[in-house]
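The structure appears below as structure tokens.
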Amino acid sequence: MLHGRLRDILRLLMAAEAPVTSSFFAAQLNVTTRTVRNDIKELQGVLSGHGAFVQSVRGSGYKLRIDDEQVFRTLLQDEFQQKKGLPVLPEERMAYLMKRLLLADHYLKLDELAEELFISKSTLQTDLKEVKKRLLPYRIVMETRPNYGFKLRGDEVQMRYCMAEYIVDERETEIDVLNEKADILPKEEIEIIRSAILKKMKNDRIPLSNMGLNNLIIHIAIACKRIRTENYVSLFPKDMDHILHQKEYQAAEAIVKELESKLSVTFPKDETAYITMHLLGTKRMTQSQCGEDTFSIEEETDQLTLAMIKAVDRELKLGILHDKELKIGLALHMKPAISRNRYGMNLRNPMLAAIKEHYPLAFEAGIIAGIVIKEQTGIEIHENEIGYLALHFGAAIERKKTESPPKRCIIVCASGAGSAQLLREKLRSHFGKRLDILGTAEYYSLDQMSYESIDFVISTIPIKKELPVPVLKVNTILGGTDFTKIESILSDEKEKANRYLKKELVFFQEDLRSKEEVIQFLGQKVVECGFADEEIIDSIFEREDMSPTCFGNLVAIPHPLVPQTKTTFWAVCTLKKPIDWESQRVQFVCLLCVEKENKADLQSMYKLLGSILDDPAAMNQLIKCRSYQELSDVFDQKMLS
């Protein structure tokens, strides 16, 4: 019932807390506002009778209203769980074309492919230019033959890596849904591969993570498919010699023996070595998953891990230097990671986009760790690998939060002792040990109190006096918004944007057409204002080369690879029209500059930025801003909401 673009509009409406304009939808979807209005009219027809409707709010935009949650939920289940048909959005077509070309064992004709997708030849040719860009890192080319059409050519190992990345939907992590989406092998054969791997892993007591197992199944399934069409890998003698001396080679031989008998596929020696490469590069379980006695860490890996943690803690001030679980988790991750790099393997990371969007601080920690790895080993870490490193650092950040001492407060309540007692018990019940309530106080006594041991005041009445600590006004009978206000204090989320914004470095509706133009523009403005040297621009591009800083929701947050400035601040720019920033559309750019030798905890700043990344309505407001004060107010309102 809903084609791809309608699904995306519905997703954006569901995520927005405030009305969203047609221009915001147009920028996100790369269509005109007229197309958006037509789409919303079509969406309205679908939602009619399904418990929801799109409300047009005069002067503000569109908002989703839900009348019957149960009926609406049924619609969502029907729409989002059914198998997708033909692609509609450009990004959907990219994914379709990549799969189509990679799986084709014959030449494809332009006319036939355009007809298959219900698009014009010119649109298809534009799409194929983007396909060629995506094939470039794998050194795969599109070979054209007159009267026949075109097909892909490249090194077999790289072809298989590309297939693993693009044939299987990167969001799918469970192997039982991989087969129906990817069409690599029949389901029964996938099960045979899974059983052969698990049998050997169990016999040899090799601990394997669920994601590691799934990646291994994918690569072996692709190998089977390619061998059947007589496409074989050929490894360098140096690599073969190294692989043959690994204990994993024997495990690969056992798996191959079972597959040959059950799948009627013959694996040459190089193909067995290819499976060994993936066994060497497979993610293993962590210490907590497989027990103390099932792993050992080499001295070299131990030292590298410690250097990574020290660098991250020095740059970001996370207080994670003595986190034993982090050290063990990273060390266990590094050995297969180094093997993956040795053989040019690119581990799929279905969580990468979510990690970058929701855990920007942890991802930055992964970037810093990647720099250390390159400095000490010469290994260039891929973006997917950085995402996995970020997970380890993100877990350490969360563990650190639980170690924080409780916040201390007093209660001011004008309704009497009974109300104060109810309020106190409700707070204790909700926040537990995170909140230490020192007692209650009368309004008139606030001037005589010492606030040295008090972090904030909770009051059921307005307090007009200036107090040296924050005051939170709540209802006597606590509600959801009251808890949210208190949570923001307990989580140290109360951060003001004007602490980082500088009027001379905020620009609106700039007519810039590319990522390079935007970075050059903002970097040059920072230099002209005397906040950094010219080197900052090169450093920003270096960081961008490691991993694009676009996060979806029309946002990009570029920054130097290493801190370059005397203070921590933002340079902000909105654009007249969205631009392509790698794989995302971007219209709001925040150049993040962190102080050299920074000693401050930046977690609250990253939370402030993260709150904007997650909110389409807030981003819509920021893009419409025309003054510094408007921009600052949107940020502050977001933190209060």
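Glycine is no exception: its Cβ is also placed from the backbone N, Cα and C atoms.
Just the original residues are modelled here, none of the noted substitutions.
The domain 'PRD 1' annotation in Swiss-Prot covers 184-289.
Sequence annotations record features per position, and here Swiss-Prot assigns domain 'PRD 2' to 296-403. Summarising model confidence by region, the domain 'PRD 2' (296-403) averages a pLDDT of 87.
Per Swiss-Prot, the feature domain 'PTS EIIB type-2' maps to 407-498; the stated evidence is sequence analysis.
Among the features that Swiss-Prot reports, domain 'PTS EIIA type-2' is placed at 499-638, with the record citing sequence analysis.
Note: His219 (mutagenesis position) has non-local neighbours Arg160, Ala164, Ile275, His278, i.e. same-chain residues 6+ apart with C-beta under 8 A of its own C-beta. Here the residue is the original one, while Swiss-Prot reports the published mutagenesis His219 to Asp with the comment Loss of activity.
Under the three-state DSSP scheme, His219 (mutagenesis position) falls in the helix class. Here the residue is the original one, but Swiss-Prot notes a mutagenesis experiment at this spot, His219 to Ala: Residual activity.
One mutagenesis experiment named in Swiss-Prot is His278 to Ala, and its note says Loss of activity.
For the published mutagenesis His278 to Glu, Swiss-Prot gives the following note: Loss of activity. Over all protein chains present, the Cβ of His278 (mutagenesis position) has 26 other Cβ atoms lying within 10 Å.
Recorded in Swiss-Prot as a mutagenesis result, His392 to Ile carries the remark: Residual activity. Around His392 (mutagenesis position), the C-beta neighbours below 8 angstroms that are at least 6 residues distant in the chain are Leu326, Gly329, Leu330, His333. His392 (mutagenesis position) carries a helical DSSP state (H, G or I).
According to Swiss-Prot, the mutagenesis experiment His559 to Gly carries this note: Increase in activity. Secondary structure at His559 (mutagenesis position), as computed by DSSP, is coil. Note: His559 (mutagenesis position) has non-local neighbours Ile540, Arg543, Thr549, Leu591, Leu592, Cys593, Val594, i.e. same-chain residues 6+ apart with C-beta under 8 A of its own C-beta.
Across the domain 'PRD 1' (184-289), DSSP classifies residues as 76 helix, 0 strand, 30 coil.
Sorting each residue of the domain 'PRD 2' (296-403) by its DSSP state yields 83 helix, 0 strand, 25 coil. Within the domain 'PTS EIIB type-2' (407-498), the DSSP-based counts of helix, strand and coil residues read 37 helix, 20 strand, 35 coil.
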